[in-house]
Amino acid sequence: MKCATIVCTIAVVLAATLLNGSVQAAPQEEAALSGGANLNTLLDELPEETHHAALENYRAKRATCDLASGFGVGSSLCAAHCIARRYRGGYCNSKAVCVCRN
C-alpha cells in the first residue's frame with residue numbers, strides 16, 4: 001500500500017513538472033514564430049561564411065588508423081568501423097586513412 005502511494009505521488013509530481021515546463025515553453029515559441037523576420041536560415045548566410053563554417057567542422061577519417069596504429073590494431077578497428085557502417089570491411093591505406101570496401 002505504501003509503495004503504491006509513493007509511486008502515485010512520484011507520477012503526479014512528474015506530470016505536474018512536465019506540464020508546467022510545456023506551458024512555460026509555449027510563449028517563447030510563439031514569440032519566435034511571430035518575429036519571422038528575425039529567424040536565421042542558411043539562405044541568409046553568405047556563401048563565404050558557409051564555406052568557412054564547413055572548413056572549421058571538417059574532420060578527416062584518420063582516428064581509427066592513426067591513433068590505433070601504435071598498438072598494431074589500426075586495420076582491425078578500421079574494418080570493424082566499416083562493418084558497423086554496413087560495408088564489407090576496410091583497411092588503412094598508405095596515408096593512414098580508413099578505406100571501406102563495397
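Just so you know, glycine gets a Cβ as well, placed from its N, Cα and C.
Original residues only.
Cβ environment of THR9 (variant position): no same-chain residue six or more positions apart lies under 8 Å away. Following the DSSP three-state reduction, the secondary structure of THR9 (variant position) is helix. Variant annotation in Swiss-Prot: THR9 to Ala, described as In strain: Gbab1064e, Gbab1068c, Gbab5010bs, Gbab5011f, Gbab5024h, Gbbkj16034a, Gbjo4i, Gbjo8h, Gbjo12g, Gbjo15as, Gbng3334as and Gbng3365b; the structure shown retains the original residue.
Cβ neighbours within 10 Å of ALA15 (variant position), excluding its own Cβ and spanning all shown chains: 10. Looking at Swiss-Prot, the entry for natural variant ALA15 to Ser says: In strain: Gbab1068c, Gbab5011f and Gbab5024h.
Swiss-Prot documents LEU18 to Phe as a naturally occurring variant and attaches the note In strain: Gbbkj16015a, Gbbkj16024b, Gbbkj16025b, Gbbkj16032b and Gbng3347f. Under the three-state DSSP scheme, LEU18 (variant position) falls in the helix class. Proximity of LEU18 (variant position) to non-local residues of its own chain (separation of 6 or more, Cβ distance below 8 Å) is seen for none.
For SER34 to Gly, Swiss-Prot lists a natural variant annotated as follows: In strain: Gbab1068c, Gbab5010bs, Gbab5011f, Gbab5024h, Gbbkj16015a, Gbbkj16024b, Gbbkj16025b, Gbbkj16032b, Gbbkj16034a, Gbjo4i, Gbjo6e, Gbjo7h, Gbjo8h, Gbjo9a, Gbjo12g, Gbjo14c, Gbjo15as, Gbjo22d, Gbng3336g, Gbng3339b, Gbng3340f and Gbng3347f.
Swiss-Prot documents ALA37 to Gly as a naturally occurring variant and attaches the note In strain: Gbng3337bs.
Among the natural variants in Swiss-Prot, ALA37 to Val has the note: In strain: Gbab1068c, Gbab5011f, Gbab5024h and Gbng3336g. The residue drawn here is the original one.
One natural variant catalogued in Swiss-Prot, HIS51 to Leu, is accompanied by this note: In strain: Gbjo6e.
For the natural variant SER69 to Arg, Swiss-Prot gives this note: In strain: Gbng3365b. The structure shown keeps the original residue. Cβ neighbours within 10 Å of SER69 (variant position), excluding its own Cβ and spanning all shown chains: 16. DSSP classifies SER69 (variant position) as helix under the three-state reduction.
LYS95 (variant position) counts 10 other C-beta atoms within 10 Å of its own C-beta, drawing on all protein chains shown. Recorded in Swiss-Prot as a natural variant, LYS95 to Arg carries the remark: In strain: Gbjo3a.
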